[in-house]
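**Student:** Below are the structure tokens for one structure; questions will follow.
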Amino acid sequence: MMLLLPLLAVFLVKRSHTRTHSLRYFRLAVSDPGPVVPEFISVGYVDSHPITTYDSVTRQKEPKAPWMAENLAPDHWERYTQLLRGWQQTFKAELRHLQRHYNHSGLHTYQRMIGCELLEDGSTTGFLQYAYDGQDFIIFNKDTLSWLAMDYVAHITKQAWEANLHELQYQKNWLEEECIAWLKRFLEYGRDTLERTEHPVVRTTRKETFPGITTFFCRAHGFYPPEISMTWMKNGEEIAQEVDYGGVLPSGDGTYQTWLSVNLDPQSNDVYSCHVEHCGRQMVLEAPRESGDILRVSTISGTTILIIALAGVGVLIWRRSQELKEVMYQPTQVNEGSSPS
């Protein structure tokens, strides 16, 4: 069974040069909590930056970003502390309800993700979904005001939730209007952090991965925002079917990393190059003819190319698990309120 913690949430980012922003809230209930994992956790993110947190140990909603603490009054935190204490009890009851219907005992998890995205062209998206033991359980479709059930238990929940038209419309309005309004507000609070630009360091590596098979890697790291476009070109033409892609993932220092690779016959005379675009900055690196790396460092003042003979450079790859959650047979009576929690 997979245990997913919102505090460790990793977001995959679309491989694109179009800048987007998102607001997400995760809730997690655990049936058998311990000293490391609380019974209930709620965490909020703008993009990949934690902004709020609450858990069943502290029983307080608290800011995780200084620009949240500076801009929201104490009564905001107290109001949503009270709401989350209610959600804590609701999630605990709902998880027990699910365990009974699945005939489960022991350690199990119940998760919820709600949020929205603001795209560069001004368009928006919204999402609300739930999971049990890390697997999709039920997903809200705001356009049809309906729920997509993933199994027989979720289908019972679907029938109950779809009977409450007021709640369906409320969720749609929250996703399309209130969530976006709060996202724009938070983006203004954290402008210096969220609107900054750090261009990537890009490296190409040639390595024999199997006898008779050579792999070219193109790696980018140290960039923000996370939207980036990377492609391999062969003899001047883009290739896609032969390419393996890594996710765009946090590096742990407020920047991101990603990679892509392509296999080839080492006897081939084809010329491969990696093309990278990030926030209007374009970089092109040819694949090395011999084992080693070609490193390009992109800075605000210009681009410097360094040739470095390095072998076997590793990269930490994070794999994203879905962050979802919730289920119940009667729609919850704990209202989200005018602000996300």
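Each position is counted from 1, following the chain as shown.
Using the three backbone atoms N, Cα and C, a Cβ is placed for every residue, glycine included.
Keep in mind the model shows the original residues, not the substituted ones.
Feature list, courtesy of Swiss-Prot:
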- ARG27, SER42, LYS61, ARG112, TYR170, GLN171: 7-hydroxy-6-methyl-8-(1-D-ribityl)lumazine binding site (BINDING)
- LYS61: pyridoxal binding site (BINDING)
- LYS61: 2-amino-4-oxopteridine-6-carbaldehyde binding site (BINDING)
- 200-301: domain 'Ig-like C1-type' (DOMAIN)
- TYR25 to Leu: Loss of MAIT cell activation (MUTAGEN)
- PHE40 to Tyr: Impair expression of folded protein (MUTAGEN)
- LEU83 to Lys: Loss of MAIT cell activation (MUTAGEN)
- LYS92 to Arg: Reduced MAIT cell activation (MUTAGEN)
- ALA93 to Val: Activated (MUTAGEN)
- LEU128 to Gln: Impair expression of folded protein (MUTAGEN)
- CYS279 to Gly: No effect on cell surface expression (MUTAGEN)
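In terms of burial and nearby residues, how do these features look in this structure?
**Tutor:** Within 10 Å of the Cβ of ARG112 (7-hydroxy-6-methyl-8-(1-D-ribityl)lumazine binding site) there are 24 other Cβ atoms, across all protein chains.
A 10 Å cutoff on Cβ-Cβ distances gives LYS61 (7-hydroxy-6-methyl-8-(1-D-ribityl)lumazine binding site) a total of 22 other Cβ atoms nearby, all chains included.
Helix first, then strand, then coil: DSSP counts for the domain 'Ig-like C1-type' (200-301) stand at 0 helix, 65 strand, 37 coil.
In the three-state DSSP reading, TYR25 (mutagenesis position) counts as strand.
DSSP gives PHE40 (mutagenesis position) a strand state.
If you draw a 10 Å sphere around the CB of LEU83 (mutagenesis position), it holds 18 other CB atoms from the protein chains shown.
The number of other CB atoms found within 10 A of the CB of LYS92 (mutagenesis position), across every protein chain shown, is 18. In this structure, LYS92 (mutagenesis position) is part of a helix by DSSP.
The Cβ of ALA93 (mutagenesis position) has 12 neighbouring Cβ atoms from other residues within 10 Å, across all protein chains displayed.
For LEU128 (mutagenesis position), the number of other Cβ atoms no farther than 10 Å from its own Cβ, over all displayed protein chains, is 23.
CYS279 (mutagenesis position) has a Cβ environment of 15 other Cβ atoms inside 10 Å.
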**Student:** Compute the average pLDDT of the predicted model within the domain 'Ig-like C1-type' (200-301).
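**Tutor:** Mean per-residue confidence for the domain 'Ig-like C1-type' (200-301): 85 out of 100.
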**Student:** Sorry to bug you, but what's the C-alpha spacing from LYS61 (7-hydroxy-6-methyl-8-(1-D-ribityl)lumazine binding site) to CYS279 (mutagenesis position), rounded to the closest Å?
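**Tutor:** One finds 35 Å between the Cα atoms of these residues.
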**Student:** If you measure from the C-alpha of PHE40 (mutagenesis position), which of the recorded positions TYR25, LEU83, ARG112, LEU128, TYR170, GLN171 fall inside 10 Å?
**Tutor:** none
**Student:** Would you mind pulling the DSSP three-state label for GLN171 (7-hydroxy-6-methyl-8-(1-D-ribityl)lumazine binding site)?
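**Tutor:** Once the DSSP labels are grouped into three classes, GLN171 (7-hydroxy-6-methyl-8-(1-D-ribityl)lumazine binding site) ends up as helix.
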**Student:** Taking the Cα atoms as reference points, how far is ALA93 (mutagenesis position) from GLN171 (7-hydroxy-6-methyl-8-(1-D-ribityl)lumazine binding site) in Å?
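**Tutor:** Here the two Cα atoms lie 21 Å apart.
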**Student:** List nothing but the one residue from SER42, GLN171 whose Cβ has the fewest other Cβ atoms within 10 Å; the candidates are the binding-site residues.
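**Tutor:** Selected from the binding-site residues SER42, GLN171 on minimum Cβ neighbours within 10 Å: GLN171.
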